[in-house]
Amino acid sequence: MPSVSPAGPSAGAVPNATAVTTVRTNASGLEVPLFHLFARLDEELHGTFPGLWLALMAVHGAIFLAGLVLNGLALYVFCCRTRAKTPSVIYTINLVVTDLLVGLSLPTRFAVYYGARGCLRCAFPHVLGYFLNMHCSILFLTCICVDRYLAIVRPEGSRRCRQPACARAVCAFVWLAAGAVTLSVLGVTGSRPCCRVFALTVLEFLLPLLVISVFTGRIMCALSRPGLLHQGRQRRVRAMQLLLTVLIIFLVCFTPFHARQVAVALWPDMPHHTSLVVYHVAVTLSSLNSCMDPIVYCFVTSGFQATVRGLFGQHGEREPSSGDVVSMHRSSKGSGRHHILSAGPHALTQALANGPEA
């Protein structure tokens with residue numbers, strides 16, 4: 001997040017995009033909110049490194065096109081072609097919406113730079129969309145991981161909290177919390193940047209990363225138990241690859257931005273040009289998450305693939321979902337239990353591999 005030294009931008013230095021420091025204008029001596037600095041970072045980068053700015057804008061253009069197509073298709077399938085709105089589907093729909101928001105905010109970034117430089121109102125949609133997407137994406141990725149853990153490892157005890165109404169309440173809380181955090185950060189003009197950076201980094205990034213890492217490890221341990229049948233090996237491998245891919249994408253997309261926040265807070269004398277370049281590269285990596293989420297959570301699942309093939313007139317055999325497997329287990333045993341682990345390794349692996357259908 002951007003900051004400059006107390007001397008202000010007139011000192012000839014490019015502002016650091018870090019968490020929070022006091023910024024004063026030469027004319028009035030008033031503190032400037034961080035949002036005012038975010039709105040002008042493109043001008044700073046273009047004036048210092050025009051080639052890099054053009055390259056990053058080309059990448060953002062590709063992200064916009066790919067994200068619009070993938071997320072638009074995902075939103076249509078999950079909202080219009082998926083009848084069972086399970087908790088996983090609800091979390092995935094909200095994740096797709098956040099990715100669409102950041103994609104739709106990118107054209108505003110081009111328009112602001114070329115046609116409305118210095119217009120804070122014009123820059124607001126992009127700045128708000130970016131930070132809201134980052135906060136919501138982290139939280140919804142965490143929700144999806146926790147939901148997969150409950151469905152696979154704790155299906156019996158989590159039956160009550162894995163209801164659609166509960167998932168909708170969680171999503172509403174995520175949107176409100178992310179919006180409040182985003183607006184408060186953009187309006188910050190105070191001091192004590194180190195304390196705020198560490199607090200935000202722990203709450204926004206390290207805590208969700210810890211939850212995702214621990215629950216991913218627990219799920220992989222459950223999938224790796226010796227009793228798995230041979231015919232379930234292919235689905236088990238696919239499920240493990242999905243979990244690792246989710247964790248890797250989370251690290252690649254969100255770690256650089258938060259690591260840079262902490263680095264600038266601990267090293268306030270970091271060269272301004274270095275800080276500016278690292279900030280823009282980290283923002284680009286974070287935006288890349290908006291067109292990678294549909295690939296991980298939608299196209300990897302067999303149910304989504306079958307629906308997309310049906311839309312394009314290509315019919316293929318669809319694997320039974322985890323709900324089908326559990327229902328078959330109930331009818332054969334007659335016990336009325338939903339415990340996926342007791343339904344066998346094949347059902348356990350499908351519960352993860354079918355993702356939003358479970």
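First residue shown is number 1, and so on along the chain.
Backbone N, Cα and C atoms are what each Cβ position is placed from, and that goes for glycine too.
Heads up, this one's the original sequence, none of the swaps are in it.
Per Swiss-Prot, mutagenesis ARG148 to Ala is noted as: Abolishes G(i) activation.
Cβ neighbours within 10 Å of ARG148 (mutagenesis position), excluding its own Cβ and spanning all shown chains: 25.
According to its DSSP assignment, ARG148 (mutagenesis position) is helical.
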